[in-house]
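Here is what Swiss-Prot records for this protein:
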| type | residues | note |
| --- | --- | --- |
| MUTAGEN | Gly109 to Glu | In jj60; in a sma-9 (cc604) mutant background, restores the production of the 2 M lineage-derived coelomocytes |
Amino acid sequence: MIDLKSIWNDKRKITYFFLANVCFLISGLSSLIVGVWLYSSKNNFIELTPTSYSALSAAGLCVFTGVTIFIIVAVGYLGVSWSNKSLLYSYIGFVILLILVHGIARITGSLHKEEAKENLRKSMLHNINTTAVVTKIGREIKLSLTWDHLQRELQCCGVDNYTDWHYSVHWPNNLYTPDSCCDPQHFDAENGTENCGKLPDEQSLLYQKGCFPKFSDWLYHHIILVNWVTSILFVVEILLLILSLVVLRVLKNSRHKTRRSHRERDPETTSENMRLNSMDRIADARLETDTVEDGMSINSR
């Protein structure tokens with residue numbers, strides 16, 4: 001027969017709380033690593049994506065979560081170790097905040113998947129005719145270099161196909177494409193692919209598939225990883241919220257027991273209580289006497 005009291009006593013509750021926080025800390029470290037990896041792996045193409053579908057959005061969420069978890073775990077550990085209810089209330093508030101953030105992020109990512117893909121496609125089509133962008137720190141980036149890197153790495157051309165480059169602002173009167181659209185397997189190492197995009201009659205030498213399907217799938221597979229991380233964190237945070245409320249009740253009960261034991265051990269308090277109790281008994285006796293006398297007087301009348 002399993003003794004539930006030995007498994008779920010006050011000491012075990014606090015131990016479970018600490019163990020859950022260790023798991024929470026590990027998941028926070030994992031989230032931080034994923035965020036840094038997402039930023040470094042997608043940073044080369046970040047200028048081609050809209051803000052709503054930006055790699056930095058997912059990376060920023062993971063980094064924010066990781067750093068916040070470190071702070072939350074520290075607050076929770078100190079709150080329980082010092083039996084400080086204010087710190088524990090702060091811990092509960094932070095956990096609820098993360099639950100809301102991850103819940104909203106998970107639902108939004110599931111509901112607006114197709115809309116985000118269409119926004120990505122429109123942004124890529126717009127950027128084909130944009131020569132450069134200026135970052136928030138004032139640095140100018142030539143989009144032609146970003147497109148060249150994207151097309152060579154993903155072996156694609158344009159958004160839907162190579163015709164997206166025709167009559168672009170780079171060559172408004174010609175059916176040219178960037179040299180990065182040329183498939184290297186059709187060229188020898190000696191001649192290379194220089195000016196191959198200016199051969200409109202040799203379109204078979206170009207990558208035939210557009211970059212949008214590959215780029216969106218590439219981003220989406222990485223975002224799936226983020227969704228898994230947020231889902232795991234969401235479950236852990238719900239568990240921590242329940243355990244933190246249980247521990248808060250344990251601390252309150254412990255404080256009440258401590259105060260009661262101090263009162264019982266304090267002789268002055270005990271004698272004062274006895275004096276007050278005796279005075280209460282005297283007052284009760286007087287009240288009973290007065291009640292009896294009043295009753296007798298009424299009967300005599």
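The backbone N, Cα and C atoms fix where each Cβ goes, and this holds for glycine too.
Unsubstituted: the structure retains its original residues.
Sequence-distant contacts (6 or more apart, same chain, Cβ under 8 Å) of Gly109 (mutagenesis position) comprise Ile223, Val226, Asn227.
Gly109 (mutagenesis position) carries a helical DSSP state (H, G or I).
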